[in-house]
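Since the structure comes first, as structure tokens, the remarks are kept for the end.
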Amino acid sequence: MRITVSAIKADVGGIGGHTLPSSGLLDAVRRKVSSSSLLIDHYIGYCGDDVHIVMTHTRGTDNSDIHKLAWDAFMEGTRVAKEEGLYGAGQDLLRDSFSGNVKGMGPGVAELEFEERANEAFTVFAADKTEPGAFNYPFYRMFVDSLSNTGLIVNKSLAEGVVINIMDVSKARTARLVLWEDKPTIEAALMYPGRFVVSSVETRDGEPIASASTDRLHNIAGTYVGKDDPICLVRTQKRFPATEEAGSCFNNPHYVAGNTRGSHHMPLMPVRLNSPASINFCIPIVEALVFSMHEGRLTGPFDGFSTPDWDDVRRTATRRAHAMRRQGFVHPATLVPDELEYAEGYRSRMDVLDSKMVPLKDSGPAGTGRAYEDPD
């Protein structure tokens, strides 16, 4: 049976700030989705102040009816958010009306269409207070780094390598890179998660494994309106990464862009399902929703980051967060200017600085005339 799994998320309001959605907001989203006859099954939850809708159906990816259902559900949530005076009501809905596809309209989208296996397993990773590039490092560990994932050695399909599709989010273009031939190029791209992000992964013979949301909100709105808060789908088991291999790629809380006002680097903390965002400077968080599926019917989710061992990972993330925040505003605690310029306050400060700058007197020709040499 050919099934599509669509995971669509949006921030449409939080209690007292960017914390978590209200029960009224969630109920409004659930009522709208539950009333639809388009779906086989669905699950609705939240990560921080982002609501995610996981849907199964047979209509394929980028389907207008499915995307409109999610859009309408988020609009219903926005209506309640405004009635309740929630902060950031409708924040991620950057267009006035639906235009056939929620991509480019604010919500994050990850979708996979595939022939369902007899025991289909997949995990949804939903993040808050960060950007799509936050998944680059876990994806690298999952599909490239055999020190992190022994499956890349002992599993025949994974050992053959996968195809990683990488998007240049600043220029809206993609590259199809193949392991193991393109390994250095993949690594060079993933060095800068603010620009190059993994959009999807497939086997060398074209079987889809993973899909991730890639929209940057400031690219759509032209100014800072909140972090992008990505979501991704990863099929697991058999010829794909084991569920444990996929999950363990989040056990080293790496530094990601995001945090309060989207202006800092902080570690990505794995948290339990339906966790609010912290008000301890808003540490970026990620949840793992582990599902089984048969004929499009969902069982789960199991809370992938709920077991006791993840408490120690959370303590590591907390220590790293405190260490970074002790550096204050000095880079790399804060983002590079290219990312901060979308914040109006930062732009205005830079305009003042620029107005006070005067050129240096001519000090002779620039450069030494030496040819380029590789760094030692």
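The backbone N, Cα and C atoms fix where each Cβ goes, glycine too.
Original residues throughout; no substitutions modelled.
According to its DSSP assignment, Asp49 (Mg(2+) 1 binding site) is coil. The feature Mg(2+) 1 binding site is assigned by Swiss-Prot to Asp11, His18, Asp49, Gln91, with similarity to another entry given as support.
Counting every protein chain shown, 33 other Cβ atoms lie within 10 Å of the Cβ of Asp11 (Mg(2+) 1 binding site). Summarising the annotation, Swiss-Prot assigns active site, proton acceptor to Asp11.
Feature annotation from Swiss-Prot assigns beta-D-fructose 1,6-bisphosphate binding site to His18, Tyr87, Gly100, Asn101, Lys129, Gln237, Lys238, Arg261, Tyr342; the stated evidence is similarity to another entry. Counting every protein chain shown, the number of other Cβ atoms lying within 10 Å of the Cβ of Lys238 (beta-D-fructose 1,6-bisphosphate binding site) is 13.
While the structure shown retains the original residue, Swiss-Prot records the mutagenesis experiment Tyr224 to Phe with this note: Shows slightly decreased FBP phosphatase activity, whereas FBP aldolase activity is nearly completely abolished.
For the published mutagenesis Lys227 to Arg, Swiss-Prot gives the following note: Shows enhanced FBP phosphatase activity, whereas FBP aldolase activity is completely abolished.
Per Swiss-Prot, active site, schiff-base intermediate with DHAP is recorded for Lys227, and the stated evidence type is experimental evidence.
Secondary structure at Asp228 (mutagenesis position), taken from DSSP and collapsed to helix, strand or coil, is coil. Experimental mutagenesis is annotated in Swiss-Prot for Asp228 to Asn, with the remark: Shows completely abolition of both FBP aldolase and FBP phosphatase activities.
Among the mutagenesis experiments that Swiss-Prot reports, Glu341 to Gln is described with the note: Shows unaltered FBP aldolase activity, whereas FBP phosphatase activity is completely abolished.
Recorded in Swiss-Prot as a mutagenesis result, Tyr342 to Phe carries the remark: Shows unaltered FBP aldolase activity, whereas FBP phosphatase activity is completely abolished.
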Binding-site residues (His18, Lys129), the one with most neighbouring Cβ atoms at 10 Å: Lys129
Fewest other C-beta atoms within 10 angstroms, as judged across Asp49, Gln91, Asp228, which are the recorded positions: Gln91
Between Lys238 (beta-D-fructose 1,6-bisphosphate binding site) and His18 (Mg(2+) 1 binding site), the C-alpha gap once rounded to whole angstrom: 39
Conformational class of Gln91 (Mg(2+) 1 binding site) under the three-state DSSP mapping: coil
